[in-house]
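Feature annotations, reproduced from Swiss-Prot:
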- G128 to A: Reduced transport of Ca(2+) and loss of transport of Mn(2+) (MUTAGEN)
- N129 to A: Loss of transport of Ca(2+) and Mn(2+) (MUTAGEN)
- E132 to Q: Loss of transport of Ca(2+) and Mn(2+) (MUTAGEN)
- E132 to D: Reduced transport of Ca(2+) and loss of transport of Mn(2+) (MUTAGEN)
- K144 to A: Reduced transport of Ca(2+) and Mn(2+) (MUTAGEN)
- K149 to A: Reduced transport of Ca(2+) and Mn(2+) (MUTAGEN)
- G154 to A: Loss of transport of Ca(2+) and Mn(2+) (MUTAGEN)
- N326 to A: Reduced transport of Ca(2+) and loss of transport of Mn(2+) (MUTAGEN)
- K341 to A: Reduced transport of Ca(2+) and Mn(2+) (MUTAGEN)
Amino acid sequence: MEAAAAMEAGRKLAARHPHGRSRTAHNMSSSSLRKKSDAALVRKVPVAPLRPLLANLQEVFLATKLAVLFPAVPLAIAAQCFRFDQVWVFALSLLGLIPLAERVSFLTEQIALYTGPTVGGLLNATCGNATELIIALFALLKGKIEVVKCSLLGSVLSNLLLVLGTSLFCGGVVNLGARQPYDRNQSDVSTALLFLAVLCHSAPLLLRYAVAAGEHSVSATSAAASLDLSRACSFVMLASYVAYLFFQLKTHRQLFEPQEVDGGDAGDDDEEPALGFASALFWLALMTAVISVLSEYVVGTIEPTSQSWGLSVSFISIILLPIVGNAAEHAGAIIFALKNKLDITLGVALGSATQISMFVVPLSVLVAWIMGVQMDLDFKLLETGSLFMAVLVTAFTLQDGTSHYLKGILLLLCYIVIGACFFVARQPAGHANSNGALLDVPTGSMSVQAA
């Protein structure tokens, strides 16, 4: 039986790795949303050969608190096939991505239990933000460069301000009158990498303004120089992320281990694989394929939805996509904050923001280069300024190693202000990119539409 084999493999792995867990804070956000599967129900099935398959299906689709959202997946596909209103396709696809993203995180954790902490960490680095990466790739294929930029920027802002702010606020309210301590080592590393990301985003922007002001000149056009600089910075960012992974998985692994869980709710049972290795790989590939389908629907329907809802594409990409697309991970971070496990919460929020900034964004630039799409790191003035202020506020908030609800409120208010900026900002009519796709962000400053 596969279930028995998985449990036996779990016991062997526990004996082989008594201290070095392959679980990261990112995986553990999915663990907080898991629920026990009903083994007794499977045993009642009269046909014995079907029991392993049904147990597998139950673990994948029903052993999560988000199982109620799975019907949105076939509904989104049906809405697209039967040519329903594109707003319905967009909304159902977003809802369907919520449980799929949580299941990808769960399946990554299952595979990591077999492969060990190093390979598991690398797998998490690749699949941890699979939804954002897949949406970015489909947007690049359709030439919607600004959708790529805004969605990735929105994921970073959402993790730094919305997720972290909500977590600190909820944790502070539950622990009213007391401060919640956390280990600063992990947050210091993450914020340093985020400041490097801000520098790499600012360099092409500053170069463009310096050339436009006549203070400096370049051998090619300003756009070509900015593109070359962006690609060079992308290599620097990826090299920094590789160094960060080596630091996290090899030399300083103890800084990133969620020690609070060892004696807490996530007991030893969570260390035993719930699925076999082959099954986990199969379901991971299948879930990724379904995410690709829904991501294509989201990218293809975002502009009609923008017109129908009266919202700019930049607002939907920066605010709505990250909130809904990462809802499972966000909920996990908040749950751990409520349990006074802020180190795991910081690992989820800061880890995801770092992963997107230092891995997904530069990878998107280089993939666009291979595809012949001219995507740079110049996210324009409002976007880059918002990123800088978000990183700066987060760094100051986390500098003393303790938290209370007021810090959460301040982070949330910063997120509201940034969201309001993109709500009122619009692109001048008729602006298009080199591929002919309408963009929501102009080359220079943004304009504000009158109500």
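The backbone N, Cα and C atoms fix where each Cβ goes, and this holds for glycine too.
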(message) Tell me the Cα distance separating K144 (mutagenesis position) from N326 (mutagenesis position), rounded to the nearest angstrom.
(response) 21
(request) Using C-alpha positions only, work out which of the mutagenesis positions K144, K149, K341 is nearest to E132 (mutagenesis position). (result) K149
(request) Compute the C-alpha separation of N129 (mutagenesis position) from G154 (mutagenesis position), stating it in Å without decimals. (result) 13
(request) Give the distance between the Cα atoms of G154 (mutagenesis position) and K144 (mutagenesis position), rounded to the nearest whole Å. (result) 16
(request) Please report how many Å separate the Cα atom of K144 (mutagenesis position) from that of K341 (mutagenesis position), as a whole number. (result) 39
(request) Measure from the CA atom of K149 (mutagenesis position) to the CA atom of K341 (mutagenesis position) and give the result in Å, rounded to a whole number. (result) 32
(request) For K341 (mutagenesis position), name the DSSP secondary structure in the helix/strand/coil scheme. (result) coil
